[in-house]
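Annotation source Swiss-Prot lists active site, nucleophile at CYS352. What Swiss-Prot lists as active site is CYS355, and the listing cites experimental evidence. The FAD binding site annotation in Swiss-Prot covers ARG187, THR189, TRP200, SER228, HIS231, ARG260. Looking at Swiss-Prot, you'll find the mutagenesis CYS90 to Ala noted as follows: No effect. Under mutagenesis, Swiss-Prot gives CYS100 to Ala with this note: Impairs the capture of mixed-disulfide with PDI1 thereby blocking its function. Loss of activity; when associated with A-105. The mutagenesis experiment CYS105 to Ala is recorded by Swiss-Prot, whose note states: Loss of activity. Under mutagenesis, Swiss-Prot gives CYS143 to Ala with this note: No effect; when associated with A-166. Quoted from Swiss-Prot, the note on mutagenesis experiment CYS150 to Ala is: Loss of regulatory disulfide bond and strongly increased activity towards PDI; when associated with A-295. For the mutagenesis result CYS166 to Ala, the note given in Swiss-Prot is No effect; when associated with A-143. CYS208 to Ala appears in Swiss-Prot as a mutagenesis experiment; the accompanying note says: No effect. Per Swiss-Prot, mutagenesis GLY229 to Ser is noted as: In ERO1-1; induces defective folding of disulfide proteins. Here Swiss-Prot describes HIS231 to Tyr as a published mutagenesis experiment; the accompanying note says: In ERO1-2; induces defective folding of disulfide proteins. Under its mutagenesis annotations, Swiss-Prot gives CYS295 to Ala the following note: Loss of regulatory disulfide bond and strongly increased activity towards PDI; when associated with A-150. In Swiss-Prot, a mutagenesis experiment is listed as CYS349 to Ala, annotated with the note Does not affect activity but increases by twofold the amount of protein found in mixed disulfide with PDI1 or MPD2. As a published mutagenesis entry, CYS352 to Ala appears in Swiss-Prot alongside the note: Loss of activity. Prevents its reoxidation thereby blocking its function. According to Swiss-Prot, the mutagenesis experiment CYS355 to Ala carries the following note: Loss of activity. Prevents its reoxidation thereby blocking its function.
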Amino acid sequence: MRLRTAIATLCLTAFTSATSNNSYIATDQTQNAFNDTHFCKVDRNDHVSPSCNVTFNELNAINENIRDDLSALLKSDFFKYFRLDLYKQCSFWDANDGLCLNRACSVDVVEDWDTLPEYWQPEILGSFNNDTMKEADDSDDECKFLDQLCQTSKKPVDIEDTINYCDVNDFNGKNAVLIDLTANPERFTGYGGKQAGQIWSTIYQDNCFTIGETGESLAKDAFYRLVSGFHASIGTHLSKEYLNTKTGKWEPNLDLFMARIGNFPDRVTNMYFNYAVVAKALWKIQPYLPEFSFCDLVNKEIKNKMDNVISQLDTKIFNEDLVFANDLSLTLKDEFRSRFKNVTKIMDCVQCDRCRLWGKIQTTGYATALKILFEINDADEFTKQHIVGKLTKYELIALLQTFGRLSESIESVNMFEKMYGKRLNGSENRLSSFFQNNFFNILKEAGKSIRYTIENINSTKEGKKKTNNSQSHVFDDLKMPKAEIVPRPSNGTVNKWKKAWNTEVNNVLEAFRFIYRSYLDLPRNIWELSLMKVYKFWNKFIGVADYVSEETREPISYKLDIQ
């Protein structure tokens, strides 16, 4: 009987503690538990990587200084437009399944050409592509854009296509359309499921170097970090621009960010690594910018902003010579280039138009950065001028846009860190409530209650005597007659068995009531279960089979011990 009472008290105490929001007060020990979580658990004074002679704090400072000018630069008429074939056939598998039918997946193309500046008009674009030198083949037309745009007198020299890390002819196809990037921002579209998982699985498993290969050279490790940082940067953008279905507004989603990025310090680190790689590529072409300074087609203000951005970068931000220092060979370099070119082609298999657009832009930007860093021979000035001179306008736009995406990712990481801190220290801190009302604290308080109950059961008579004695001391000034103690008759064993019988009867009745209520609730439970199955089947039918599972239903209950 006493044990049953104690167990009942335990259950009641546990339920009360679990459902109360203010059961406990946060202690220093709880605060230490918060500090041990994995959000950006990186020493900001450490270097980003062995090939980067710059710390996380230094990159944050650089990004803060250039952020305004970079944002204005990317919104200018020259850099905010991009040309792309959105419906190029996937060359890896049949990608007709899993189409994203959400309006957020679509892309708004430019139809009113009259609103475009002169250098984006069709006849101007056509002249750039057609007025080429006779000795060059058609595939080199677009590569000579910057030379023609700036009316340089230097004759271009033919160069093999083997230096490209992406297919530069993707932007001149007959099905290519012009897109205003400011009207199609990168944000959460709801695209996901098995098809999206297949994209990243193919990139990591079939194109990244294997675990046995990585660690043997910085080049192979750098390839994986580029892909991982690219993936993490996309996740950060989607977390920042997430549709709140209750308010209808696009706003940051801390829970989604934590589930995808915040709990994984290596992913945050790889984003900073990518930032350093692209920044060094921009710094490396700075001496050649006057040679294709857009010939007065871009106003002076935009030129100044571009100079302000690149001038604050430094050569120490990334040492590309160290990446291939010990194993620079044509075979490894060709393999590196071939694998990354495959990554850019895999973007054609993405069935969300908006996702494909930004995937192609950013992979093209990374490909351009790699070409600048690894194909320009510092000892050969002629080769440097030649490679930079053959950059297409789309490569240059993609390079700046990719740097802008990484800049926004770095800014978003710091923003999410502040949001995370406010949640930990806020009055409505559900994560704090988890640590304060966790199962072990509940058991601790329940154990106290059990001990108290058992002590009361075992010392009822002693408790009464102590109470009477304490009362006599409290009212010592009153002369009260002593109460006459009349012994009550005790039936002994009879009362004991009677109480036990009544208790067991009540338990049986309660069990029958539980079974009865379960049968009453059965139709409703079957209806809800069937509705959920139909809902999942419908999502699978329209191509978003795992859409529900990607949302964090219990966002605060992440596994903070994940490495």
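Keep in mind that glycine also has a Cβ here, set from the backbone N, Cα and C atoms.
Although substitutions are noted, the structure shown does not include any of them.
Looking only at Cα atoms, CYS90 (mutagenesis position) sits nearest to TRP200 among the binding-site residues ARG187, TRP200, SER228, ARG260. Among the residues the record lists as binding FAD, namely ARG187, THR189, TRP200, SER228, HIS231, ARG260, the two farthest apart have Cα atoms separated by 21 Å. The Cα atom of CYS100 (mutagenesis position) lies nearest to that of THR189, taking the binding-site residues ARG187, THR189, ARG260 as the candidates. Residue environment of GLY229 (mutagenesis position) contains 26 other Cβ atoms, counted within 10 Å of its Cβ in all protein chains. Using CA atoms as reference points, the binding-site residues ARG187, THR189, ARG260 were checked against CYS105 (mutagenesis position), and the closest is THR189.
Mapped onto three states, the DSSP output places CYS355 (mutagenesis position) in helix.
If you compare Cα positions, CYS349 (mutagenesis position) sits closest to CYS355 out of the recorded positions ARG187, SER228, GLY229, CYS355. Comparing C-alpha positions, TRP200 (FAD binding site) sits nearest to HIS231 among the mutagenesis positions CYS208, GLY229, HIS231, CYS355. Recorded residues HIS231 (mutagenesis position) and ARG260 (FAD binding site) have their alpha carbons 10 Å apart, per Cα-Cα distance.
Within the same chain, residues at least six positions away from CYS352 (mutagenesis position) with a Cβ under 8 Å of its Cβ are CYS100, ASN102, CYS105, THR189, TYR191, ALA196. Among the mutagenesis positions CYS208, GLY229, CYS355, the residue whose Cα lies closest in space to that of ARG187 (FAD binding site) is CYS355. Of the listed binding-site residues ARG187, ARG260, the Cβ environment within 10 Å is emptiest of other Cβ atoms at ARG187.
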